[in-house]
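As recorded in Swiss-Prot:
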BINDING   GLY495, GLY497, LYS498, SER499, THR500  ATP binding site
BINDING   SER499, ASP623  Mg(2+) binding site
DOMAIN    136-422  domain 'ABC transmembrane type-1'
DOMAIN    457-696  domain 'ABC transporter'
MUTAGEN   GLY497 to Ala  Decreases ATP binding about 50%
MUTAGEN   LYS498 to Arg  Decreases ATP binding about 50%
MUTAGEN   CYS547 to Ala  Does not affect ABCB10 glutathionylation
MUTAGEN   GLY602 to Asp  Affects ATP hydrolysis but not binding
MUTAGEN   GLY602 to Val  Affects ATP hydrolysis but not binding
MUTAGEN   GLU624 to Gln  Affects ATP hydrolysis but not binding
MUTAGEN   CYS675 to Ala  Prevents ABCB10 glutathionylation
Amino acid sequence: MRAPSARALLLIPRRGPAVRAWAPAVSSRIWLASEWTPLVRAWTSLIHKPGSGLRFPAPLSGLPGGVGQWATSSGARRCWVLAGPRAAHPLFARLQGAAATGVRDLGNDSQRRPAATGRSEVWKLLGLVRPERGRLSAAVGFLAVSSVITMSAPFFLGRIIDVIYTNPSEGYGDSLTRLCAVLTCVFLCGAAANGIRVYLMQSSGQSIVNRLRTSLFSSILRQEVAFFDKTRTGELINRLSSDTALLGRSVTENLSDGLRAGAQASVGVGMMFFVSPSLATFVLSVVPPISVLAVIYGRYLRKLSKATQDSLAEATQLAEERIGNIRTIRAFGKEMTEVEKYTGRVDQLLQLAQKEALARAGFFGAAGLSGNLIVLSVLYKGGLLMGSAHMTVGELSSFLMYAFWVGLSIGGLSSFYSELMKGLGAGGRLWELLERQPRLPFNEGMVLDEKTFQGALEFRNVHFTYPARPEVSVFQDFSLSIPSGSVTALVGPSGSGKSTVVSLLLRLYDPNSGTVSLDGHDIRQLNPVWLRSKIGTVSQEPVLFSCSVAENIAYGADNLSSVTAQQVERAAEVANAAEFIRSFPQGFDTVVGEKGILLSGGQKQRIAIARALLKNPKILLLDEATSALDAENEHLVQEALDRLMEGRTVLIIAHRLSTIKNANFVAVLDHGKICEHGTHEELLLKPNGLYRKLMNKQSFLSYNGAEQFLEPARA
């Protein structure tokens, strides 16, 4: 492992793995810091408690002022800076403002490259076949058998022609019969070997694609939410389906065909020299130009294949989004507009396909012409050699067949190379997804003792911007305390960041600075999976999966396999959902459709509440859970919510009086800060308070000499 030089700079996020290292000696060259993992660990082990400010390890205490000054400014909120003693001044200008002006963002996938591993992409492709090496080795063995038998045929057929061409003896018929019988058996063995080869390659290919898709899906689900903010769903689906299939073919069927073509070409060339060295030298002079053409064509095809896969991903994304929102399209009558948009995307794909077709036509046309010229040159030169008695008719026939096989094999190698380049083009993005490390830890960190766990929450001096919109500040010095077992309501104007509070509590994002704590522990120190297992959420528009009602409710349990039907039904009863569920023809086995489209808003809400009940969380987050419901459904849902909130730490994000008035504490959020706090009654007593104005806008308050609270009228 190469250690960084004294002029090297390392940026480490305040939470998460090391990101980038930059060395001024090589200008803008970027390394992933994972290459220096042991050194990174040594550095980070010397840094004290996370979140306590930037601290340099003792060996680097003499760091000059440039980096030190930047470290104590806004940059310290984002990264730790570790540098050699001569790194500061050349780099200071690059580090002003954002966390790293001269360093590319790992989350920007358009710039991000896969981690350097010391292997080429070809070796990465071959690395996929390692788990199947047993079957593939057997397939290669059968490939060798079938190739040897195939390439021995011209030699023996040439001998048969010589036997037929010369004057036959008395035993001519018997000899010919025996020779043909032996060759028939040999050819049958070759056919069997080839069939077994194809089966082993096909089955191995399917296993590789299956494993590749599973690994890719697992890697995608482990990424932080900010990754999905920047990456389109349709693109990920295309990588998961089309690219994996293309890559799988490249390392199995295509690799098998390439090995076969290479073996046959090698044996064929050897036999051509065995039959007639002078004729072989004359004929094979055309191979180098074809090889150069194949390399140029392959490189062009690789770039074109990547562009084609990207264009296909864009078309898939558009189709997936539009089909998923067909009701909105139908409501606005925009069917033909969307057809035109999709047609434009597939037309781009067609243009790329036409470019590929033109390139293939030129290359394979040139390869075919070369093959025909080879045959013609063999006939011409071979005829001259026969005329001078240097070749027999059988030898010329054998040579022609070998030349034919070599020509086919060269064509097969050309196809192999072009398909390999396609696989590499598709594999580039797959390697990025497979090797991408999430910025937030997935399943590591501290777990609190269940016996002492209370569920007290606190935001302290939180500053936050969404990674996809770093220029828009959401929170500025935001602080809020939610005692254990209390019910806190958070209200504020639209866009003030109320739902962002839920995202931070679930640790879907980390704050730029400040802390979010649970029972006094910074949640960035806690295991995210454990943390989320203790939090239940019910949102304004809950998302259900396209499966049965029972499966959707059971989804809230920690262990799906241990959930009983009685537990599901009990949760549904407490959530006021059992009655309408049992009215369905299939009851709890009723499939709810994509995103629960076959259910009403109130029904989806109550199923979501049942799902949260089955989870039995210590902390409950309600995000506008009743705002989109009519009066009847709101009453049923609110009744279920009241049962759900018993004995839990609850944060309610709402503007409906029925939801807010029973809260122990109300906090008003505006411009990224808590501007008012107190009980519902206390806040209403402030004549110019924002809370009172919000209540007026929602028609909760009327002035008739006395204050009365009225529910807003609904159409």
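Cβ coordinates are placed from backbone N, Cα and C, and glycine is handled just like the others.
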ATP site shell beyond GLY495, GLY497, LYS498, SER499, THR500, criterion: Cβ within 8 Å of Cβ centroid: VAL474, GLY492, SER496, VAL501, LEU669
Restricting to the chain of GLY497 (mutagenesis position) and a gap of 6 or more, list residues whose Cβ falls under 8 Å of its Cβ, or answer none. PHE464, VAL474, PHE475, PHE478, LEU669, GLY672
Out of CYS547, GLU624, CYS675, point to the one nearest LYS498 (mutagenesis position) in space (Cα versus Cα); all of them are mutagenesis positions in the record. GLU624
Rounded to the nearest Å, what's the C-alpha distance separating ASP623 (Mg(2+) binding site) and THR500 (ATP binding site)? Just drop the number here, would you? 10
Quiz question: given the binding-site residues SER499, THR500, which has the greatest number of C-beta atoms lying within 10 angstroms of its own C-beta? THR500
Quick one: of GLY495, LYS498, GLY602, which of the recorded positions has the smallest count of other CB atoms within 10 A? GLY495
So GLU624 (mutagenesis position), by the Cβ count within 10 Å over all chains shown, scores 18
If one looks at the chain holding CYS675 (mutagenesis position), which residues at least 6 apart in sequence have a CB under 8 angstroms from its CB? VAL668, LEU669, LEU690
Any idea what the model's mean pLDDT is for the domain 'ABC transporter' (457-696)? 85
Closest by Cα to SER499 (ATP binding site), out of the mutagenesis positions CYS547, GLY602, GLU624, is GLU624
Which of the recorded positions GLY495, THR500, GLY602 has its Cα nearest to the Cα of CYS547 (mutagenesis position)? GLY602
Comparing the Cα of GLY602 (mutagenesis position) with the Cα atoms of the recorded positions GLY495, THR500, GLU624, the shortest distance belongs to GLU624
Can you count the other CB atoms that lie within 10 A of the CB of ASP623 (Mg(2+) binding site)? 21
